[in-house]
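Now, the feature entries from Swiss-Prot:
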type	residues	note
MUTAGEN	SER36 to Asn	No significant change in potency of inhibition of the CHRNA9:CHRNA10 receptor by the alpha-conotoxin RgIA
MUTAGEN	SER44 to Asn	No significant change in potency of inhibition of the CHRNA9:CHRNA10 receptorby the alpha-conotoxin RgIA
MUTAGEN	ALA54 to Lys	No significant change in potency of inhibition of the CHRNA9:CHRNA10 receptorby the alpha-conotoxin RgIA
MUTAGEN	THR86 to Ile	The CHRNA9:CHRNA10 receptor is 1700-fold less potently inhibited by the alpha-conotoxin RgIA
MUTAGEN	THR86 to Glu	The CHRNA9:CHRNA10 receptor is 20-fold less potently inhibited by the alpha-conotoxin RgIA
MUTAGEN	ARG101 to Gly	No significant change in potency of inhibition of the CHRNA9:CHRNA10 receptor by the alpha-conotoxin RgIA
MUTAGEN	ASP146 to Leu	Complete loss of inhibition of the CHRNA9:CHRNA10 receptor by the alpha-conotoxin RgIA
MUTAGEN	SER147 to Ala	No significant change in potency of inhibition of the CHRNA9:CHRNA10 receptor by the alpha-conotoxin RgIA
MUTAGEN	TRP176 to Thr	The CHRNA9:CHRNA10 receptor is 8.5-fold less potently inhibited by the alpha-conotoxin RgIA
BINDING	SER191, ASP193	Na(+) binding site
Amino acid sequence: MNRPHSCLSFCWMYFAASGIRAVETANGKYAQKLFSDLFEDYSSALRPVEDTDAVLNVTLQVTLSQIKDMDERNQILTAYLWIRQTWHDAYLTWDRDQYDRLDSIRIPSDLVWRPDIVLYNKADDESSEPVNTNVVLRYDGLITWDSPAITKSSCVVDVTYFPFDSQQCNLTFGSWTYNGNQVDIFNALDSGDLSDFIEDVEWEVHGMPAVKNVISYGCCSEPYPDVTFTLLLKRRSSFYIVNLLIPCVLISFLAPLSFYLPAASGEKVSLGVTILLAMTVFQLMVAEIMPASENVPLIGKYYIATMALITASTALTIMVMNIHFCGAEARPVPHWAKVVILKYMSRILFVYDVGESCLSPRHSQEPEQVTKVYSKLPESNLKTSRNKDLSRKKEVRKLLKNDLGYQGGIPQNTDSYCARYEALTKNIEYIAKCLKDHKATNSKGSEWKKVAKVIDRFFMWIFFAMVFVMTVLIIARAD
């Protein structure tokens, strides 16, 4: 039972395959006959219209497949497109009933007339026309030509908001020799087709609207239509944020820290110059990417502003170091500086001497040696001049009486004791004067150092605020 059934199935399959092969053979014969009949007296050099005054309509559709390159420096967009053109050829029609219901054939595109649609704003010397692929010829004369093309078009790049910029690149297609009275061009859709677009790693495509334009040139009175596709691009900024912006922000916050570095370390100016050189390297990296235009990119403005801050901080650091190393030969700190800087600003900025804090009041304690010397000397000896010998002798007599323990009168050799005590008094006054001068000298130097430290701390917070505000403004403008 199964064997006859299998034989019957095999016979049916054989006859079906034979029938299909016979149909294909018949269609092939009719296609060859149709091709011979159509192109026997056909010329692809002339516009395929029966009336020479008639307008031939060409419909254009562009599909964006891939963005191959966006050269901002040379302002060239390289794109991979699929271009579809459709038009009617009045001389390539046939009756389907005469050719076994054959409704379409595919033939080489160079055998038929083709509209000379070119990319107006191409940016390369080589031809960017579509590839010579086959065309689909329908029985009613409708010709459809699908062909891929790699185009290089000029694109005006606005880098003002780089790396947060958006670009608009135009692709303008039109006939090169025919005017609008001979060949008219239309866009098949309101925008380019993005359904088969391959995502780009650097650019986001937000649309590709199409619009028809009719332009009249000064040389000719006839209109010249074209179809312009505007490619809306937005840059993916993550790469530039990580590699250019974040390092710049971190380096810019290092600039105020040069004021926090102790002046005695000798590295304040070196740090500022090193930061300035690092910013210069980043600036050169951005300059290599950007076109040489008058529009300065946003990140370039940030670099320039940061470099200006670093230059100013380095100059101020030199000034502060000059104040810090004021020695004994320098003038005393002015009164207004003592009040404004040492009294108020130092408290506001929490700048104190060693061992001093905001909770413990500052007491000026004299050295123990100086206190002992002044305790031994009467006030009259510290305030009177040396020409008052009479007063000095009286005081010396009192000292002799107290020190020698006499209860009665003064001994006869008082003059010798007076001479000794007078010499001793002069020595003590000299020592006290030296200690006082030494203290005044040290006090003068320490006051200038504290002034420099307060100014350092003041500029540090000022520059921190400026860098922070500048960074926020740049990010706000980018958004």
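Backbone N, Cα and C define each Cβ position, glycine as well.
Original residues fill every noted site, and no substitution is shown.
Under the DSSP three-state reduction, SER44 (mutagenesis position) is assigned to coil, being neither helix nor strand. In the three-state DSSP scheme, ASP193 (Na(+) binding site) falls into the strand class. In terms of C-alpha distance, the listed mutagenesis positions SER36, SER44, ALA54, THR86, TRP176 place THR86 closest to SER191 (Na(+) binding site). Note: ASP193 (Na(+) binding site) has non-local neighbours GLN61, VAL62, THR63, LEU64, TRP82, MET208, i.e. same-chain residues 6+ apart with C-beta under 8 A of its own C-beta. The recorded positions under consideration are SER36, SER44, SER147, SER191. Their Cβ neighbour counts within 10 Å are lowest for SER36. All chains included, 12 other C-beta atoms sit within 10 angstroms of the C-beta of ALA54 (mutagenesis position). If you take the CA of THR86 (mutagenesis position) and look 10 A around it, you hit none of the mutagenesis positions from SER36, SER44, ALA54, ARG101, SER147. Other C-beta atoms found within 10 angstroms of the C-beta of ASP146 (mutagenesis position) number 18, with every protein chain shown included. Across the structure, SER36 (mutagenesis position) and SER147 (mutagenesis position) place their CA atoms 25 angstrom apart. DSSP gives TRP176 (mutagenesis position) a coil state; it is part of no helix or strand. Here TRP176 (mutagenesis position) is positioned 18 angstrom away from ALA54 (mutagenesis position), judged by their C-alpha atoms. Ranked by Cβ neighbours within 10 A across all protein chains shown, the mutagenesis positions THR86, ARG101, TRP176 are led by THR86.
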